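K.L.:
Below, the features straight out of Swiss-Prot:
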type     : residues       : note
BINDING  : His276, His457 : heme b binding site
ACT_SITE : Tyr454         : active site
MUTAGEN  : Asn965 to Val  : Fully supports the oxidation of linoleic acid (18:2n-6) by the DOX activity, but strongly impairs the production of the epoxy alcohol
MUTAGEN  : Cys1086 to Ser : Fully supports the oxidation of linoleic acid (18:2n-6) by the DOX activity, but strongly impairs the production of the epoxy alcohol
BINDING  : Cys1086        : heme binding site
Amino acid sequence: MDGAVRLDWTGLDLTGHEIHDGVPIASRVQVMVSFPLFKDQHIIMSSKESPSRKSSTIGQSTRNGSCQADTQKGQLPPVGEKPKPVKENPMKKLKEMSQRPLPTQHGDGTYPTEKKLTGIGEDLKHIRGYDVKTLLAMVKSKLKGEKLKDDKTMLMERVMQLVARLPTESKKRAELTDSLINELWESLDHPPLNYLGPEHSYRTPDGSYNHPFNPQLGAAGSRYARSVIPTVTPPGALPDPGLIFDSIMGRTPNSYRKHPNNVSSILWYWATIIIHDIFWTDPRDINTNKSSSYLDLAPLYGNSQEMQDSIRTFKDGRMKPDCYADKRLAGMPPGVSVLLIMFNRFHNHVAENLALINEGGRFNKPSDLLEGEAREAAWKKYDNDLFQVARLVTSGLYINITLVDYVRNIVNLNRVDTTWTLDPRQDAGAHVGTADGAERGTGNAVSAEFNLCYRWHSCISEKDSKFVEAQFQNIFGKPASEVRPDEMWKGFAKMEQNTPADPGQRTFGGFKRGPDGKFDDDDLVRCISEAVEDVAGAFGARNVPQAMKVVETMGIIQGRKWNVAGLNEFRKHFHLKPYSTFEDINSDPGVAEALRRLYDHPDNVELYPGLVAEEDKQPMVPGVGIAPTYTISRVVLSDAVCLVRGDRFYTTDFTPRNLTNWGYKEVDYDLSVNHGCVFYKLFIRAFPNHFKQNSVYAHYPMVVPSENKRILEALGRADLFDFEAPKYIPPRVNITSYGGAEYILETQEKYKVTWHEGLGFLMGEGGLKFMLSGDDPLHAQQRKCMAAQLYKDGWTEAVKAFYAGMMEELLVSKSYFLGNNKHRHVDIIRDVGNMVHVHFASQVFGLPLKTAKNPTGVFTEQEMYGILAAIFTTIFFDLDPSKSFPLRTKTREVCQKLAKLVEANVKLINKIPWSRGMFVGKPAKDEPLSIYGKTMIKGLKAHGLSDYDIAWSHVVPTSGAMVPNQAQVFAQAVDYYLSPAGMHYIPEIHMVALQPSTPETDALLLGYAMEGIRLAGTFGSYREAAVDDVVKEDNGRQVPVKAGDRVFVSFVDAARDPKHFPDPEVVNPRRPAKKYIHYGVGPHACLGRDASQIAITEMFRCLFRRRNVRRVPGPQGELKKVPRPGGFYVYMREDWGGLFPFPVTMRVMWDDE
């Protein structure tokens, strides 16, 4: 009976439960339900039935043996199968029981219980056909070594089915259950190593709580660890430390050896920072390390709360300008201090941008409604959150430079074309599809032995040796060679007392601070540049400066007090062959003989003197870069791995969630740029007005420039870099008034365009011929030629029809319903505004765009926009020097790929008259621009241009100049009208957009669009002064300009000039069109202005004729932008991991019932 519910039972079950109103209470009966959906099938709703009852179940045997039902579609949940009756022989059971012996084993008179597990034979009786498939799937997964499992196969559930069917006493059942439990257990850490809350999110000043369950492991103030247990009995009388230095360590006037690989002093300055980061022996107790055992950039941030507080401003997360916490570094060569100041500036850059971006509201400023202690506490938290996250980010750059730039030089990877690097943070395990690797984030404790391993004084250059000698003379009043160990500590203590407690008041290198607390950039750049040019010393015996004698003798004494193992014991611990002869230690006869006289037997050689006196390795490409002594080259790599892999802030907690997406990307390395090297980020961010974006001094400072030139020439990369010493680059001259802008842009003989450099870099000779590349007659002729092809008869109607049709097509195809299906949503920038111009340029210029209608294209819509936006940015908007090099190198690669494809297409069209080109499908008959691209190419050819010139001097640069700019103005105008300042104009725009297109309505819509652009646009243009001049601004200010100055004309203030725009904050769609300056004026005014205005008119019409256009709720509806000086903005990328010069994403919605 369709639609009826039928209950069926067979009376009382064997338990004799009572029946009320025909329904048994708690009886084991079968209840069957019939629904039309299930036809003649029945579903078992209760668990058990009489053995004689037969029934079917839905979904109890699917193709993989699972019991499933789709409860979302009206089906009832599945149930299990009816168990098979167990056949037993009562007489056999009775006989077994009667023959049992009396239970005498236990005192309580019970029989012992014996658990006897069944074997495979019994298991096979319970296995079904699909269980065999499950077993095979398990074996296959094991053999393939699958780490990530496809849970759509339901393998885990199928195993559960199999195990559930096996007998209770089955051995395989127990084994499979154990295996399942182990896998589930191992999916999580035990105990967990990562916890929530600021106390676990930020580094503590002293390094404690790096390991949550051993919080003092590696904290400042901890004891040194011991790496190797000393077992060899040392001689009763050891040689005098001073004699050891004179015999095998000290440098003589004729024995100095410069570094064989021409490594610069910068590498050793970096090593100095690392060494002082993790080692600070307490002079009152040499067993105690006053530093933490982590590379937490303590020389900058300090090892205690007091030290950290001394460098903070306690405002907006910033540090005091140009300072660092650790006084010890002030006594080092001044280049070390310059590196720390560069990190100081980077920290403040990070703190500023974290606040501006404010990812996820993480750094919201406290409410003005708070008062008293609550207000004070809120601002304190705001400052501390910014400071601590900025520290994590800055330390991230520190460790990336260490693991990529520094380590690549250590093992000579900088001389080969490889992206491999020894990054101890490399993840391993199931989630990355590899075997499990070494543990991460387990903490660290540095040892006394490694304190001795990191004393690389042989590598001090001649220049820095003189500095050390002068420092000793200044501190002790006598030459370093005359200073005794007992005087050493007293002298350093006195120096520390004389050093200002406030890091912001300290000086170094004879440099002076300015009124703003900063050092002069010219001084710092000169200092660090000279260090880049300074070849360091070589590792090995008899190369330590004489000025370091007292330091080295104290090191030998300290090693003896620590009772560290000898050189051979140390080597054996690291599985290195012990030395059997002194000639094995060093083949130099003089050094070997001195060691023999000092120690008698190689086993007696002490660790520290042995490490210094060992023979140094010769450079190997790759493999040996800094050419250390043999033992050092092995053990420092082990220590580097432990230092980094044990630090949770560089492993398990080094994530975008902790550093923010932007912070993580800001310091991340890209193996496709400089093979991952990121030192340039620190240099150029600290000194943007001195280091060019491609300065070899900034990119590869750990090798001297002359050697870098040899390396880069051999790798075929020398053309990417500038090898000149850095020098001051004057900042741009800013012109902000309407009249000043007109004057600069119209006076071509005095102010020249600056775009030739970017165009030439991207497109070579072809780019230099582009109409915007210069001010010569050639460029003016190129402009006329392109204008003649763009603006042919009927172009207005064709452009208008195209944008009207394409805008509607994209709004329909890219939008979607969410929620109650009454509102359509779309990303108006990413999926519509940017794309419509991509389609226009592709049709007009024959670009290889891949679409559903044109599947033979090469680049998708988003890829094409990305390429064209990168081209525009490189040529016209390359404003951030620290981001310029990766931008330019990556853009050139994709730009040339595009240009070569375009050139091939141009050749085909010009060679075969009837060809539509390589990338164009058959056009629709009503397609407005169906033959525009082909006609343009042939027209340019008719003007005498070569196929190369058409592609490289016209098509590609024109497309790059047009698409992102036009997309930008639409996005900014729409954003304005969706903002509180402009949203009350939307009803007026909507009414105009609903009316038929006429000259009047078109002009009115264009007026609204132009007003939105005027009020929200961020436009400007660069020129270079050819002569000295004085520019008179509208407010009477006179701006002096020197020949060679870069002049930036800002349209932001000019667009609000009340002289030209009365009531400038009010939208007036009827203002004279010629007043709008953002398309430029003069000889280089935007050639596509007329087409652009037709385009934005139709785009406004198409969008705003929709009802109730508005932002979607939440941050997806906002155009995320970050303010820059002069009223400009940059925009967050979609993942908020970086900044972009053009709007990226903003979602809107409208009513569509």
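Glycine is treated like the rest: Cβ placed from N, Cα and C.
Every residue here is the original one, so none of the noted swaps is modelled.
Surface or core, plus neighbours and distances: that's what I need for these features.
P.N.:
Sequence-distant contacts of His276 (heme b binding site), defined by Cβ-Cβ distance under 8 angstroms and a gap of at least six in the same chain, are Ser291, Ala298, Pro299, Asp326, Arg328, Leu329.
Secondary structure from DSSP puts Tyr454 (active site) in coil. Note on Tyr454 (active site): other Cβ atoms within 10 Å of its Cβ, all shown chains, come to 18.
Long-range neighbours of Asn965 (mutagenesis position) (same chain, six or more residues apart, CB within less than 8 Å of its CB): Phe872, Cys1086. The secondary structure of Asn965 (mutagenesis position), as reduced to three states from DSSP, is helical.
In this view, Cys1086 (mutagenesis position) is surrounded by 17 other Cβ atoms within 10 Å of its Cβ, with every protein chain counted.
The secondary structure of Cys1086 (mutagenesis position), as reduced to three states from DSSP, is coil rather than helix or strand.
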K.L.:
Which chain-mates of His457 (heme b binding site) that are at least 6 residues away have a CB under 8 A from its CB, listed by sequence?
P.N.:
Val544, Pro545, Met548, Val551, Glu552, Val612
